[in-house]
Amino acid sequence: MGCVQCKDKEAAKLTEERDGSLNQSSGYRYGTDPTPQHYPSFGVTSIPNYNNFHAAGGQGLTVFGGVNSSSHTGTLRTRGGTGVTLFVALYDYEARTEDDLSFHKGEKFQILNSSEGDWWEARSLTTGETGYIPSNYVAPVDSIQAEEWYFGKLGRKDAERQLLSFGNPRGTFLIRESETTKGAYSLSIRDWDDMKGDHVKHYKIRKLDNGGYYITTRAQFETLQQLVQHYSERAAGLCCRLVVPCHKGMPRLTDLSVKTKDVWEIPRESLQLIKRLGNGQFGEVWMGTWNGNTKVAIKTLKPGTMSPESFLEEAQIMKKLKHDKLVQLYAVVSEEPIYIVTEYMSKGSLLDFLKDGEGRALKLPNLVDMAAQVAAGMAYIERMNYIHRDLRSANILVGNGLICKIADFGLARLIEDNEYTARQGAKFPIKWTAPEAALYGRFTIKSDVWSFGILLTELVTKGRVPYPGMNNREVLEQVERGYRMPCPQDCPISLHELMIHCWKKDPEERPTFEYLQGFLEDYFTATEPQYQPGENL
């Protein structure tokens with residue numbers, strides 16, 4: 001069954017490896033969305049450096065998940081000397097505009113122009129029609145990217161999150177790029193036993209010099225497809241045989257259409273407000289549609305909340321921030337009342353989710369995982385030299401599968417309301433704000449770290465207001481004198497120690513979000529090997 005070499009010798013144990021440790025937390029990264037996608041590259045110099053440190057430059061992601069320092073050129077590789085690579089649809093897609101093509105999973109395309117990055121001009125071989133298609137909905141025919149089980153540049157933690165989703169049986173699996181070894185892959189499998197219950201095991205797939213693949217040298221394969229076929233028929237030393245590929249969620253689009261990619265000021269008439277989701281100090285949030293067919297979230301701001309000119313300038317930066325733990329900005333209406341159009345998150349704010357929703361029943365592992373997701377998004381903001389300024393559970397949105405995304409980043413500094421700009425006014429979130437920011441207006445990524453520590457208390461207390469029994473003035477005075485919130489009930493000491501670390505008086509002594517992400521992702525697994533040795537491999 002595709003096995004190139006099988007040697008009759010004692011099974012070799014796979015080397016236990018780790019991608020890193022808590023002291024090397026840079027190895028801990030969330031990958032892109034399950035289907036690799038191309039984001040046009042942009043230099044971080046286009047985003048003002050609000051912090052006093054230098055971050056690494058941004059890189060473009062190639063369309064199949066690799067890293068490239070420049071954006072996609074539009075040149076397609078050839079196959080068989082034909083000069084044309086055919087692509088196949090991985091999902092159904094319904095056209096949003098007259099420029100798009102609707103298509104069904106399995107439909108094949110000839111790509112006519114791929115210079116638009118996220119949107120390619122294509123001709124359907126089924127209908128003969130031409131139009132734009134989202135590039136992360138297709139893959140080359142017969143490539144591993146077209147396989148149901150291939151998830152590309154997906155991080156270890158996100159792989160576990162997807163495999164452990166409700167409804168996946170033991171033996172659900174996926175293959176992803178290795179985070180540590182270039183050219184290698186990782187096989188991740190959902191397993192179960194009496195001691196651990198449901199959990200995920202990871203096996204490294206190594207590449208031979210001649211192009212083959214193996215988990216153990218006893219069984220080598222010419223292709224990943226042959227490897228999957230082999231282990232689908234027998235466990236052969238794995239924790240169990242491969243039963244079914246993990247379900248891929250629909251890939252995220254970073255723009256509403258090919259036209260709004262560059263021209264994302266849209267007419268108010270193209271938006272329909274359908275259901276009010278929330279009402280805040282500065283406006284409302286609605287579930288709505290764009291063009292009558294695309295579900296979006298629409299934040300409407302009260303006139304006078306911020307200058308339209310300042311907002312548009314900030315939105316130029318916000319639009320460039322693209323990460324799967326940040327709520328994606330799609331478009332704006334910049335004339336008052338200002339409308340901000342973003343991706344829709346079905347479960348609403350984390351605060352409401354914890355207090356009144358499904359979040360009331362969540363246990364510590366789920367809560368720590370949600371904190372890790374927020375830290376991952378903030379680590380990206382940290383790398384891009386940006387600042388949130390208003391990080392709290394009310395500004396985190398929740399989607400299906402307990403996915404968390406950061407919203408409203410950067411907007412706080414634009415608010416012109418006197419009750420807010422006074423910083424000690426009634427509308428200012430004193431209880432979440434670092435003392436140097438509340439007293440002197442010194443907002444940096446380190447003041448965001450302080451706020452993250454407060455957000456951790458919201459998670460473990462299921463949405464309790466910080467500093468219970470104290471008003472804003474008392475909080476400012478007590479914190480300046482060195483007071484810090486005690487360990488909440490049922491909160492592990494180690495997690496409270498992390499909060500205290502976030503609340504160091506000297507901002508430079510607070511941890512980075514990169515460290516916080518690694519610590520929280522590994523909170524329950526720090527003593528386990530990164531890769532499984534296998535039993536009889």
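Every residue gets a Cβ built from N, Cα and C, even glycine.
Asn279 (ATP binding site) carries a strand DSSP state (E or B). Cβ contacts within 10 Å of Asn279 (ATP binding site), excluding its own Cβ and spanning all protein chains shown: 8. What Swiss-Prot lists as ATP binding site is Leu277, Gly278, Asn279, Gly280, Gln281, Phe282, Gly283, Glu284, Val285, Lys299.
Here Swiss-Prot flags 82-143 as domain 'SH3'.
Look at Swiss-Prot and you will find 149-246 tagged as domain 'SH2'.
Per Swiss-Prot, domain 'Protein kinase' is recorded for 271-524.
The mutagenesis experiment Gly2 to Ala is recorded by Swiss-Prot, whose note states: Abolishes myristoylation and palmitoylation.
In Swiss-Prot, a mutagenesis experiment is listed as Cys3 to Ser, annotated with the note Abolishes palmitoylation and plasma membrane association; when associated with S-6. Abolishes plasma membrane association.
For the mutagenesis experiment Cys3 to Ala, the note given by Swiss-Prot reads: Abolishes palmitoylation and plasma membrane association; when associated with A-6.
Per Swiss-Prot, mutagenesis Cys6 to Ser is noted as: Abolishes palmitoylation and plasma membrane association; when associated with S-3.
Among the sequence features in Swiss-Prot, the mutagenesis site Cys6 to Ala is noted as follows: Abolishes palmitoylation and plasma membrane association; when associated with A-3.
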Spatial neighbours, same chain, of Val285 (ATP binding site) - Cβ under 8 Å, 6+ residues apart: Arg276, Leu277, Gly278, Asn279, Ala297, Ile298, Lys299, Thr300
Taking the Cβ of Gly283 (ATP binding site) as reference, which residues of that chain separated by at least 6 in sequence fall under 8 Å from it? Lys299, Thr300, Leu301, Lys302, Thr305, Pro337
Going by DSSP, give the three-state secondary structure for Val285 (ATP binding site). strand
Here the 10 Å Cβ neighbour count for Leu277 (ATP binding site) comes out at 19
